[in-house]
Amino acid sequence: MFSVFEEITRIVVKEMDAGGDMIAVRSLVDADRFRCFHLVGEKRTFFGCRHYTTGLTLMDILDTDGDKWLDELDSGLQGQKAEFQILDNVDSTGELIVRLPKEITISGSFQGFHHQKIKISENRISQQYLATLENRKLKRELPFSFRSINTRENLYLVTETLETVKEETLKSDRQYKFWSQISQGHLSYKHKGQREVTIPPNRVLSYRVKQLVFPNKETMNIHFRGKTKSFPEEKDGASSCLGKSLGSEDSRNMKEKLEDMESVLKDLTEEKRKDVLNSLAKCLGKEDIRQDLEQRVSEVLISGELHMEDPDKPLLSSLFNAAGVLVEARAKAILDFLDALLELSEEQQFVAEALEKGTLPLLKDQVKSVMEQNWDELASSPPDMDYDPEARILCALYVVVSILLELAEGPTSVSS
């Protein structure tokens, strides 16, 4: 299930840009990070591609050319172009029954109601200003954060945003029940309550981007149509996948991907397993902690070094073998887990409860059964059919539960 915030951002995109290329902000934590003139990277993950903030703006990388650049920056943004109001009123119920071999039945039901009303404004960089970004000179001394960007990834400029006009408090009433009838017992999950989120004014709900191209180390261009490489000098560049999601072919490969992730974690000692498990468990329901850990693991993967003063040292040290050499596959497995966690919202509560009660194995079996039914439907779909977001969430849930279970079960070897 999507969070209240992500539900409204998806509604905004659907109503304001149906079939277009506007991107919904997924987390309130990110609602202040994708503004006009900001530079965002594109990260390729198993669950598709997503944007991440670089912490940079155009001013950080372009040659200012005296004070002229400041005038251009001020005049480039048209400001509040228009205001809109969106009303979303939904009352829904549903039921799920799955029968497995060996007298196991999994049943579920849900009820939901939400009434959302939100006022938004549109901000965009003028087309006239964007045209001036052709063949622009870069600064001689570029920031380290720019130089450390993976040149196999693509870089984009935020050119348009939809933002809240005033503080908005959104509410959603939901009730969930999931239970299993087993020959030797049963397991149930119940949740009832009202979800609420308060969004401050001037927070970005969705945004649009244009790709930036760096033909060499001195100049930059803006790319208006289609997709290309942001760093064409790189031979091994990855193609852009903006707007793509996990497809049926990827879902069939998910088992192999998960087996690789589990395999690379099997070599951890019992102490390192506990360190990793404790660190990942802290991310459940804490998006700010998840983002911070993702950034630190990514930095270690790029530098290959461990900083002794790092607050996440127990987990980060587990990324290195006994000889002090970074095990890249292990770091990537942790990042894949954090990517999967990003797909989940309320499901994280079920995972945390199962982890606490020691019922992860049964939860894994439940999710696997429902997921395989989704795979059967995907197999009969056309190859170019977009992957169902709900099915993607189910796959992410399976990955999260499987990795936590692998870490909780104990080591099979102690080679590192």
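Using N, Cα and C of the backbone, Cβ positions are placed for all residues, glycine too.
For all the noted positions, this structure keeps the original residue and models no substitution.
Counted within 10 Å of its Cβ, the other Cβ atoms near E15 (mutagenesis position) come to 13, all protein chains included. Mutagenesis annotation in Swiss-Prot: E15 to K, described as Decreased ability to trigger pyroptosis. Abolished ubiquitination by S.flexneri IpaH7.8; the structure shown retains the original residue.
Here Swiss-Prot notes a mutagenesis experiment, H51 to A, with the remark: Reduced ability to trigger pyroptosis; when associated with A-26. Long-range Cβ contacts of H51 (mutagenesis position) within its own chain (separation 6+, distance under 8 Å): I23, F34, V40, G41, E42, K43, Y156, V209.
Listed in Swiss-Prot is the mutagenesis experiment L212 to P, annotated as follows: Abolished ability to mediate pyroptosis. For L212 (mutagenesis position), other Cβ atoms within 10 Å of its Cβ number 21. When secondary structure is read from DSSP and collapsed to three states, L212 (mutagenesis position) falls in the strand class.
The DSSP secondary structure for K227 (mutagenesis position) is coil. Under its mutagenesis entries, Swiss-Prot includes K227 to A with the note: Reduced ability to trigger pyroptosis.
Quoted from Swiss-Prot, the note attached to the mutagenesis of V370 to D states: Does not relieve autoinhibition. There are 16 other CB atoms within 10 A of the CB of V370 (mutagenesis position), with all protein chains counted.
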Message = Let's check the environment of K227 (mutagenesis position): how many other CB atoms sit within 10 Å of its CB?
response = 13
Key: Nearest of the mutagenesis positions (E15, K227, V370) to L212 (mutagenesis position) - Cα to Cα   = K227
Key: Cα distance (Å, whole number) from V370 (mutagenesis position) to K227 (mutagenesis position)   = 36
